[in-house]
Amino acid sequence: MVQAHGGRSRAQPLTLSLGAAMTQPPPEKTPAKKHVRLQERRGSNVALMLDVRSLGAVEPICSVNTPREVTLHFLRTAGHPLTRWALQRQPPSPKQLEEEFLKIPSNFVSPEDLDIPGHASKDRYKTILPNPQSRVCLGRAQSQEDGDYINANYIRGYDGKEKVYIATQGPMPNTVSDFWEMVWQEEVSLIVMLTQLREGKEKCVHYWPTEEETYGPFQIRIQDMKECPEYTVRQLTIQYQEERRSVKHILFSAWPDHQTPESAGPLLRLVAEVEESPETAAHPGPIVVHCSAGIGRTGCFIATRIGCQQLKARGEVDILGIVCQLRLDRGGMIQTAEQYQFLHHTLALYAGQLPEEPSP
């Protein structure tokens with residue numbers, strides 16, 4: 001309990017001799033002052049005293065988790081490991097997977113949390129923003145006064161390894177040179193594109209050349225092209241000043257927006273193409289993955305590759321844990337329950353392709 005006691009002004013100090021103090025009668029008790037909030041005492045000379053005798057009656061203060069803290073705790077700790085056997089023979093039902101998916105916090109970023117002037121002009125979707133703690137910052141090789149912003153995040157890979165991927169949106173007309181600057185800056189040697197240019201409306205601009213083109217200070221050339229049933233592979237070179245590098249570009253177009261492919265086989269073949277690419281093993285830079293918004297199909301591809309690596313190395317996969325890790329790095333990764341179910345189906349198919357293991 002906080003008690004208030006009257007006090008004299010500092011301009012009139014109290015002086016009282018010892019004798020006078022002993023002969024004067026005790027002062028009359030004055031009624032207790034009305035409780036006043038601390039905010040209302042600003043500028044006052046009223047002294048504050050804490051009555052420690054009352055502390056035992058005060059309930060202990062309990063820490064209350066904010067929604068943000070709850071979100072982060074869930075994403076950091078949730079998991080549902082499935083053995084190869086369980087994934088193939090006792091998988092969760094579609095209803096169970098939908099319920100599990102809907103419990104995962106999206107971890108989207110609000111515009112108020114992204115204090116970067118002018119970023120809206122470089123966002124394809126105003127509600128899909130890069131999480132600040134993992135966003136890619138451009139070093140501005142172009143010497144422009146556009147700041148360091150690009151709608152892209154570093155994404156962890158298998159076993160939590162840092163910066164294995166960069167998840168980003170499909171380039172816009174005013175961000176194509178930013179995209180190539182990111183590719184150069186991060187020493188990217190592999191780009192995986194998971195959208196068509198138009199799906200009813202524009203999903204991504206044609207950011208690579210037919211033969212040769214210059215984007216900002218970067219010159220891009222097509223060296224070779226290979227058509228596969230489900231995807232197209234292009235070998236590019238990117239040149240900045242006198243230095244030239246090779247980049248492999250894979251366009252996987254058999255995946256409708258907000259939906260899933262007709263079968264899991266093509267996606268697994270795409271993962272195998274990436275896994276077997278010399279660019280994957282020989283270069284330390286991250287793999288750039290994008291669709292249109294950079295969260296749905298992008299998240300599915302990255303989660304599929306991580307899940308395949310878990311199954312191969314451990315004999316089990318934690319799909320819930322994978323999605324939570326992805327959403328910590330970029331909000332909204334894996335957009336729909338249908339995509340979450342398809343991810344389980346795809347990894348069950350992959351588990352069946354691995355060498356046989358004994359039943360539990």
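Yeah, the Cβs are placed from backbone N, Cα and C, and that goes for glycine too.
Annotated active site, phosphocysteine intermediate per Swiss-Prot: CYS291, in sequence order, evidence recorded as experimental evidence. Take the CB of CYS291 (mutagenesis position) and look out to 10 A: across all protein chains shown you find 28 other CB atoms. The secondary structure of CYS291 (mutagenesis position), as reduced to three states from DSSP, is coil rather than helix or strand.
Neighbour count (other Cβ atoms within 10 Å of the Cβ, all protein chains): 28 for GLY294 (substrate binding site). Under the heading substrate binding site, Swiss-Prot lists ASP257, CYS291, SER292, ALA293, GLY294, ILE295, GLY296, ARG297, GLN335.
Taken from Swiss-Prot, the feature domain 'Tyrosine-protein phosphatase' covers 97-350.
The note that Swiss-Prot attaches to the published mutagenesis SER44 to Asp is: Reduces binding of MAP kinase.
SER44 to Ala appears in Swiss-Prot as a published mutagenesis result, with the remark: Prevents dissociation of bound MAP kinase and enhances their dephosphorylation.
Record note (Swiss-Prot), mutagenesis THR66 to Ala: Prevents dissociation of bound MAP kinase and enhances their dephosphorylation; when associated with A-93. The unchanged residue is displayed.
The C-beta environment of SER93 (mutagenesis position), restricted to residues of the same chain at least 6 apart in sequence and closer than 8 Å, is empty. Secondary structure from DSSP puts SER93 (mutagenesis position) in coil. SER93 to Ala appears in Swiss-Prot as a mutagenesis experiment; the accompanying note says: Prevents dissociation of bound MAP kinase and enhances their dephosphorylation; when associated with A-66.
Record note (Swiss-Prot), mutagenesis TYR125 to Ala: Strongly reduced catalytic activity. The unchanged residue is displayed. Mapped onto three states, the DSSP output places TYR125 (mutagenesis position) in coil. Around TYR125 (mutagenesis position), taking its Cβ as the centre, 12 other Cβ atoms fall within 10 Å, counting all chains.
Under the DSSP three-state reduction, ASP257 (mutagenesis position) is assigned to coil, being neither helix nor strand. Quoted from Swiss-Prot, the note on the mutagenesis of ASP257 to Ala is: Loss of catalytic activity.
For the published mutagenesis CYS291 to Ser, Swiss-Prot gives the following note: Loss of catalytic activity.
Here the residue is the original one, but Swiss-Prot notes a mutagenesis experiment at this spot, GLN335 to Ala: Reduced catalytic activity. Around the Cβ of GLN335 (mutagenesis position), a 10 Å sphere holds 21 further Cβ atoms from the protein chains shown.
Mean pLDDT across the domain 'Tyrosine-protein phosphatase' (97-350) comes to 95 in this model. Among the mutagenesis positions TYR125, ASP257, GLN335, the ones whose Cα sits within 10 Å of the Cα of GLY296 (substrate binding site) are ASP257, GLN335. You'll find the Cα of GLN335 (mutagenesis position) roughly 12 Å from the Cα of SER292 (substrate binding site). Checking each of the recorded positions ASP257, CYS291, GLY294 against TYR125 (mutagenesis position) by C-alpha distance, the shortest gap belongs to GLY294.
DSSP assigns GLY296 (substrate binding site) to a helix.
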